[in-house]
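Trainee: Feature table excerpt (Swiss-Prot):
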| type | residues | note |
| --- | --- | --- |
| MUTAGEN | GLY2 to Ala | Loss of myristoylation. Change in subcellular location: Becomes diffused throughout the cytosol. Strong reduction of ubiquitination. Reduced efficiency of ITCH-binding |
| MUTAGEN | ASP12 to Ala | Loss of GGA1-binding |
| MUTAGEN | LEU15 to Ala | Loss of GGA1-binding |
| MUTAGEN | LEU16 to Ala | Loss of GGA1-binding |
| MUTAGEN | TYR40 to Ala | Loss of ITCH-, SMURF2- and WWP1-binding. Partial loss of ubiquitination by ITCH. No effect on STAMBP-binding; when associated with S-99 and S-102. Persistent TNF-mediated NFKBIA phosphorylation. Loss of stimulus-dependent complex formation with TAX1BP1, TNFAIP3 and RIPK1 |
| MUTAGEN | CYS102 to Ser | No effect on STAMBP- and SMURF2-binding; when associated with S-99. No effect on ubiquitination by ITCH; when associated with S-102. No effect on STAMBP-binding; when associated with A-40 and S-99 |
| MUTAGEN | MET103 to Leu | No effect on UBE2N-binding. No gain of UBE2L3-binding; when associated with L-127 and L-128 |
| MUTAGEN | MET103 to Val | No effect on UBE2N-binding. Gain of UBE2L3-binding |
| MUTAGEN | MET103 to Ala or Gly | Loss of UBE2N-binding. No gain of UBE2L3-binding |
| MUTAGEN | ASP127 to Leu | No effect on UBE2N-binding. No gain of UBE2L3-binding; when associated with L-128 |
| MUTAGEN | ASP128 to Leu | No effect on UBE2N-binding. No gain of UBE2L3-binding |
| MUTAGEN | THR135 to Glu | Loss of phosphorylation and of 14-3-3-binding |
Amino acid sequence: MGNCLKSPTSDDISLLHESQSDRASFGEGTEPDQEPPPPYQEQVPVPVYHPTPSQTRLATQLTEEEQIRIAQRIGLIQHLPKGVYDPGRDGSEKKIRECVICMMDFVYGDPIRFLPCMHIYHLDCIDDWLMRSFTCPSCMEPVDAALLSSYETN
């Protein structure tokens, strides 16, 4: 096995000795005068919200009214039923097999959310969608109207 990189010193032993002499000149083995680097501090990302489908803003840039509206929307989304995808015993049932938002097949055990129109989506996909537009991506039925009417009948 050869080394394709040319070096002025072709002898591995001489490279090893050079490395040891470099360390000795830097005072290895003694306490360095430098402090160790500060620990890595992970910055918490600022959430990005979509007050309307065409706008994207950081949470810190929203007005109080927009923050209230987003909090209400999140509250409504949390009231939508969620579950786990189960295609059935034989898997041949006429069930939806693909999330139309991400175009990925559902896999047994995937977290899903049910909309009042009976369409299902991956939980993360539909939650993100509903933060932008409160309509079903398949049939365009308003989700909030169906949610509010279901509260009135109970």
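Each Cβ is built from the backbone N, Cα and C atoms, and glycine gets one as well.
No noted substitution is present; original residues retained.
Describe the structural surroundings of these features, if you would.
Mentor: Its Cβ placed at the centre, CYS102 (mutagenesis position) has 14 other Cβ atoms within 10 Å. Classification of CYS102 (mutagenesis position) by DSSP places it in coil, neither helical nor stranded.
For MET103 (mutagenesis position), no same-chain residue that is 6 or more apart in sequence has a Cβ closer than 8 Å to its Cβ.
DSSP gives ASP127 (mutagenesis position) a helix state. In sequence order, ILE77, ARG113 make up the list of same-chain residues 6 or more apart from ASP127 (mutagenesis position) whose Cβ falls under 8 Å from its Cβ.
The Cβ of ASP128 (mutagenesis position) has 15 neighbouring Cβ atoms from other residues within 10 Å, across all protein chains displayed.
Within 10 Å of the C-beta of THR135 (mutagenesis position) we count 18 further C-beta atoms, all protein chains included. Under the DSSP three-state reduction, THR135 (mutagenesis position) is assigned to strand.
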